[in-house]
Amino acid sequence: MKTVPAMLGTPRLFREFFILHLGLWSILCEKATKRNDEECPVQLTITRNSKQSARTGELFKIQCPVKYCVHRPNVTWCKHNGTICVPLEVSPQLYTSWEENQSVPVFVLHFKPIHLSDNGSYSCSTNFNSQVINSHSVTIHVRERTQNSSEHPLITVSDIPDATNASGPSTMEERPGRTWLLYTLLPLGALLLLLACVCLLCFLKRIQGKEKKPSDLAGRDTNLVDIPASSRTNHQALPSGTGIYDNDPWSSMQDESELTISLQSERNNQGIVYASLNHCVIGRNPRQENNMQEAPTEYASICVRS
């Protein structure tokens with residue numbers, strides 16, 4: 001049994017027949033598409049004499065509803081300058097997008113944000129089957145922002161029921177930034193307060209330490225003076241009221257000895273400021289040691305401050 005290429009003669013003839021079949025099929029499909037497009041043309045449904053108001057610094061947008069059947073057309077925005085509509089250049093502050101979550105797809109022009117120079121009339125257009133279709137114009141009135149901006153709310157497109165106020169997201173974006181700043185400043189303020197308290201405590205302790213050092217030194221001097229004075233007083237105490245001092249050789253060699261004891265007590269407890277004891281001893285003459293015996297003389301004075 002002969003195959004199809006054999007029946008056609010050669011493989012080259014079979015390839016040409018296949019290409020001809022694809023060409024005829026594409027022509028038929030194109031005619032059907034054109035027929036559908038003619039039955040359902042593209043429509044740009046912007047209401048005539050549409051007007052909108054905006055304030056500088058707001059996030060603003062205008063919408064162009066587009067009706068189509070099969071293929072989404074290529075739509076552009078332009079701004080009227082006299083009798084000419086100048087196409088807009090896309091930038092981060094001025095860009096377009098499609099919103100197809102509605103019953104009618106919408107081609108949107110975004111102002112992020114809007115300025116006084118954006119004041120004017122805008123329209124959208126498309127090229128459909130070698131024919132340019134223009135929409136009605138939308139006029140935007142841009143005014144300076146004042147302090148009491150709540151008296152002049154943003155006006156949206158009247159012919160689109162689902163249009164939203166573009167100034168809302170800006171406040172929502174500002175609130176997280178302010179909250180983050182507040183959460184950052186609170187711990188920083190608490191840390192500074194804690195550091196100030198620690199520095200104040202260290203300063204007070206240092207002052208108290210300086211005040212304690214002179215009193216400690218005075219106590220040490222008093223103790224050092226009291227110990228030899230008491231021991232010496234006990235050593236030189238008389239055995240009886242009428243007895244004579246038994247002076248040691250060292251004390252007898254001195255013509256006159258004077259011992260002064262100064263005591264300084266704490267300011268709030270003791271009233272005695274100082275006490276002095278003068279002890280005068282007439283030394284023995286070693287040459288007349290056997291013939292003469294001299295009695296010592298001593299006296300004490302006490303001063304009390306009220």
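Counting starts with 1 at the first residue shown.
Every residue gets a Cβ built from N, Cα and C, even glycine.
None of the noted substitutions appears here; every position holds its original residue.
As recorded in Swiss-Prot, the features of this protein are as follows:
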DOMAIN    37-139  domain 'Ig-like V-type'
VARIANT   PRO41 to Glu  In strain: 129/SvEv; requires 2 nucleotide substitutions
MUTAGEN   LEU44 to His  Loss of interaction with TNFRSF14
MUTAGEN   ARG48 to Asp  Loss of interaction with TNFRSF14
VARIANT   GLN52 to His  In strain: 129/SvEv
VARIANT   ARG55 to Trp  In strain: 129/SvEv
VARIANT   GLN63 to Glu  In strain: 129/SvEv
MUTAGEN   PRO65 to Ala  Loss of interaction with TNFRSF14
VARIANT   ARG143 to Thr  In strain: C57BL/6J
MUTAGEN   TYR245 to Phe  No change of phosphorylation implicated in interaction with PTPN6 and PTPN11. Severe reduction of phosphorylation; when associated with F-274 and/or F-299
MUTAGEN   TYR274 to Phe  No change of phosphorylation implicated in interaction with PTPN6 and PTPN11. Severe reduction of phosphorylation; when associated with F-245 and/or F-299
MUTAGEN   TYR299 to Phe  No change of phosphorylation implicated in interaction with PTPN6 and PTPN11. Severe reduction of phosphorylation; when associated with F-245 and/or F-274
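Listed in sequence order, PHE128 are the same-chain residues six or more apart from PRO41 (variant position) with CB atoms under 8 A from its CB. The recorded positions near LEU44 (mutagenesis position), taking a 10 angstroms Cα-Cα threshold over the set GLN52, ARG55, PRO65, ARG143, are PRO65. Ranking the recorded positions ARG48, GLN52, ARG143 by the distance of their Cα atoms from the Cα of GLN63 (variant position) places GLN52 first. Of all the variant positions given, namely GLN52, GLN63, the one with the smallest number of surrounding CB atoms inside 10 A is GLN52.
Mapped onto DSSP classes, the domain 'Ig-like V-type' (37-139) shows 6 helix, 55 strand, 42 coil.
ARG48 (mutagenesis position) sits 13 Å from PRO65 (mutagenesis position), taking the C-alpha atoms as the reference points.
Put simply, ARG55 is the one of the recorded positions GLN52, ARG55, PRO65 whose Cα lies nearest to the Cα of ARG143 (variant position). Considering other CB atoms within 10 Å as the measure, the emptiest surroundings among the recorded positions ARG48, ARG55, ARG143 are those of ARG48. If you measure from the Cα atom of GLN52 (variant position) to that of PRO65 (mutagenesis position), you get 16 Å. Of all the Cβ atoms in the protein chains shown, 21 others lie within 10 Å of the Cβ of PRO65 (mutagenesis position). In the structure as shown, the Cβ atom of LEU44 (mutagenesis position) sits within 10 Å of 21 other Cβ atoms. Looking at PRO65 (mutagenesis position) and ARG55 (variant position), their Cα atoms lie 24 Å from each other. Mean per-residue pLDDT, taken over the domain 'Ig-like V-type' (37-139), amounts to 90.
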